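Below: one structure, written as C-alpha cells.
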Amino acid sequence: MHEYSVVSSLIALCEEHAKKNQAHKIERVVVGIGERSAMDKSLFVSAFETFREESLVCKDAILDIVDEKVELECKDCSHVFKPNALDYGVCEKCHSKNVIITQGNEMRLLSLEMLAE
C-alpha cells in the first residue's frame with residue numbers, strides 16, 4: 001500500500017506549486033501512471049480522495065489519471081520503441097537483449113490547474 005505515501009508526497013508537491021504560483025486553490029491534478037509502476041489505480045484514487053480532504057488547497061481537486069505505456073531503449077542500437085507484448089527482453093530492430101525501460105515504470109505529476117489569488 002505504498003500508494004498512500006506516494007499520494008501524501010503528491011499532495012505536498014501540489015501545495016508547494018500552489019504556494020510558488022500564489023494560487024489559493026488547485027482544481028485539477030493530472031498524473032501519469034506507468035503500466036509497470038506497481039501502482040494500484042483504485043488505491044491511488046482512494047488515497048487521493050482521503051488526503052485531499054486534509055489540504056485546503058487541494059480539497060476540491062479533481063484527479064485525472066493518464067495511463068502511460070512502457071517505452072524501451074536498446075542500449076546496442078539506440079532504437080526506442082513501445083513493445084507490443086509483455087516481452088520486454090528483446091529489441092524489435094536488432095534483436096539485442098540489452099534493453100532498458102525508459103518510460104512506463106513511474107508515476108509522474110503531469111499538470112496542475114490552479115486558481116491564483
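Each residue, glycine too, has its Cβ placed from N, Cα and C.
According to Swiss-Prot, the protein has these features:
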type	residues	note
MUTAGEN	His2 to Ala	Cannot bind nickel. Lacks hydrogenase activity and has only 2% of the urease activity
BINDING	His2, Glu3, Asp40	Ni(2+) binding site
MUTAGEN	His17 to Ala	Does not affect nickel-binding ability
MUTAGEN	His24 to Ala	Does not affect nickel-binding ability
BINDING	Cys74, Cys77, Cys91, Cys94	Zn(2+) binding site
MUTAGEN	His79 to Ala	Does not affect nickel-binding ability
Asp40 (Ni(2+) binding site): which of the recorded positions His2, His24, Cys74, Cys77, Cys94 have a C-alpha within 10 angstroms of it?
His2
Going by Cα-Cα distance, which of the binding-site residues (Glu3, Cys74, Cys77, Cys91, Cys94) sits nearest to His17 (mutagenesis position)?
Glu3
Quick one, of the mutagenesis positions His17, His24, which Cβ has the fewest other Cβ within 10 Å?
His24
Residues near Glu3 (Ni(2+) binding site) in space but at least six apart in sequence (CB under 8 A)
Met39, Asp40, Leu43, Phe44, Ser46, Ala47
Please work out the number of neighbouring Cβ atoms within 10 Å of the Cβ of His79 (mutagenesis position), leaving out its own Cβ.
15
For the Zn(2+) site built from Cys74, Cys77, Cys91, Cys94, further residues of that chain with CB within 8 A of the site's CB center:
Lys75, Asp76, Ser78, His79, Glu92, Lys93, His95, Ser96, Asn98, Val99
Quick one: pull the CA-CA distance for Cys91 (Zn(2+) binding site) versus His79 (mutagenesis position), whole Å only.
8
Including all protein chains displayed, how many Cβ atoms other than that of Cys91 (Zn(2+) binding site) lie within 10 Å of its Cβ?
21
Cβ density check for His2 (mutagenesis position), other Cβ within 10 Å (all protein chains) comes to 12
Between the Cα atoms of His24 (mutagenesis position) and Cys74 (Zn(2+) binding site), find the distance and write it as a whole number of Å.
45
Rounded to the nearest Å - Cα separation of His2 (mutagenesis position) and Cys74 (Zn(2+) binding site):
30
Distance check, please: Cα of Cys94 (Zn(2+) binding site) against Cα of His79 (mutagenesis position), rounded to an integer number of angstrom.
9
